[in-house]
Amino acid sequence: MVAVRRRRTQASNPRSEPPQHMSDHDSDSDWDTVCEECSSGKQPAKLLLCDKCDKGFHLFCLRPILVSVPKGSWFCPSCSKHQIPKSFPLIQTKIIDFFRIKRSPDSSQISSSSDSIGKKRKKTSLVMSKKKRRLLPYNPSNDPQRRLEQMASLATALRASNTKFSNELTYVSGKAPRSANQAAFEKGGMQVLSKEGVETLALCKKMMDLGECPPLMVVFDPYEGFTVEADRFIKDWTIITEYVGDVDYLSNREDDYDGDSMMTLLHASDPSQCLVICPDRRSNIARFISGINNHSPEGRKKQNLKCVRFNINGEARVLLVANRDISKGERLYYDYNGYEHEYPTEHFV
């Protein structure tokens, strides 16, 4: 469909024409639009047209569910050749190149740094620890082969999403410059990450640079799409990852219907200064962590991570942190609507 630009919604029903006496409203809801999955013409604004067969599907009837109309061409499951994503090759050199892993002459230094942070905390009294909890670095899996499998699972998801790996916020020409990211602009202020917290985050970054990734597996679910599961026990208050991607002004993305993974970075009093993180081109594992259903008690019970924005050296950063102990094999979830409450989650599992 290239002759007329439209949002590929309101799929026509070729099986019948509406009677002349019907109103335009009845025509739109009962005749002009239909979902091939539920056979309903309701909510025509959420019906997506296949660019090949022109059949309609509700965004929430698709598997996995779509939360917004995608950019460019879209093909229904019958017309699409997309099946289970092809796994990234479990070859060390390819994984090292994909993640740009730095070779370290002595990786034991990283482990000792993590242990020293833990020893410092043990000296703190129980009373003090209750008053001021501290962030923990994640503990990588001990088995190097298992870490390769974990990274290969992430590479599979990134490649299927046509996304390059990045573990930092990126500032590119034509979008928001780094100078725009000033935590001081945050409406109501932003909490400052402590010196020890900054050191803990830096340790997590260093471990990832050396291939000691978080103990997580990216798993493709036919209902939810790519999901993330804990591959070992994770303690409460452990840093899971930083939410990264291209930084842009919110005003540039207000009409981005495909920006379902955008994250608030800066919620400024001046709307022109509001920033978002866009992981559609560059991202890490944060992009694939699932959101809870805010509309059901069962959905809220699944939450095991929280999204927290910190002032780090004057800049806004977003961290995903465990908000309780997480068992091995447990799927990771956090609240997509922690700030603006604008993300549609009513059809989430």
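The chain as shown is numbered from 1 upward.
For all residues, glycine too, the Cβ spot is worked out from N, Cα and C.
Original residues throughout; no substitutions modelled.
All protein chains included, ARG309 (substrate binding site) registers 22 other Cβ atoms within 10 Å of its own Cβ. In the three-state DSSP scheme, ARG309 (substrate binding site) falls into the strand class. As annotated by Swiss-Prot, substrate binding site applies to MET190, ARG309, TYR339, GLU340.
In three-state terms derived from DSSP, GLU224 (S-adenosyl-L-methionine binding site) belongs to neither a helical nor a strand segment and is classed as coil. Positions annotated as S-adenosyl-L-methionine binding site by Swiss-Prot: GLU224, GLY225, PHE226, ARG287, PHE288, ILE289, SER290, GLY291, TYR343, VAL349.
Feature annotation from Swiss-Prot assigns domain 'SET' to 214-337; the stated evidence is sequence analysis. Here the domain 'SET' (214-337) returns a mean pLDDT of 91 for the predicted model.
In the three-state DSSP assignment, the secondary structure recorded for GLN92 (mutagenesis position) is helix. Annotation for GLN92 (mutagenesis position): same-chain Cβ neighbours under 8 Å, separated by at least 6 residues, are LEU148. According to Swiss-Prot, the mutagenesis experiment GLN92 to Ala carries this note: Loss of methylation activity.
All protein chains shown were included, and the count of other CB atoms within 10 Å of the CB of ILE95 (mutagenesis position) stands at 22. Annotation of the mutagenesis experiment ILE95 to Ala in Swiss-Prot: Loss of methylation activity.
When other Cβ atoms within 10 Å of the Cβ of GLU186 (mutagenesis position) are tallied across all protein chains shown, the result is 20. Secondary structure from DSSP puts GLU186 (mutagenesis position) in a beta strand. Swiss-Prot documents GLU186 to Asp as a published mutagenesis change and attaches the note 24% methylation activity on histone H3.1 and loss of methylation activity on histone H3.3.
Looking at Swiss-Prot, the entry for mutagenesis of MET190 to Ala says: 87% methylation activity on histone H3.1 and 2% methylation activity on histone H3.3.
For the mutagenesis result TYR339 to Ala, the note given in Swiss-Prot is 98% methylation activity on histone H3.1 and 22% methylation activity on histone H3.3.
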If you count the C-beta atoms lying within 10 Å of each candidate's C-beta, which of the binding-site residues PHE226, PHE288 ends up with the smallest number?
PHE226
So how many other Cβ atoms are close to MET190 (mutagenesis position), meaning within 10 Å of its Cβ?
20
Please name which of the recorded positions listed here, GLU186, GLU224, PHE226, PHE288, is nearest in space to ARG309 (substrate binding site), Cα against Cα.
GLU186
Go ahead and report the DSSP secondary structure tallies for the domain 'SET' (214-337): helix first, then strand, then coil.
15 helix, 55 strand, 54 coil
To the nearest whole angstrom, what is the C-alpha distance linking SER290 (S-adenosyl-L-methionine binding site) and ILE95 (mutagenesis position)?
24
Between PHE226 (S-adenosyl-L-methionine binding site) and GLU186 (mutagenesis position), how far is it from one CA atom to the other, in Å?
32
Among all protein chains shown, how many Cβ atoms are found within 10 Å of the Cβ of SER290 (S-adenosyl-L-methionine binding site), not counting that one?
22
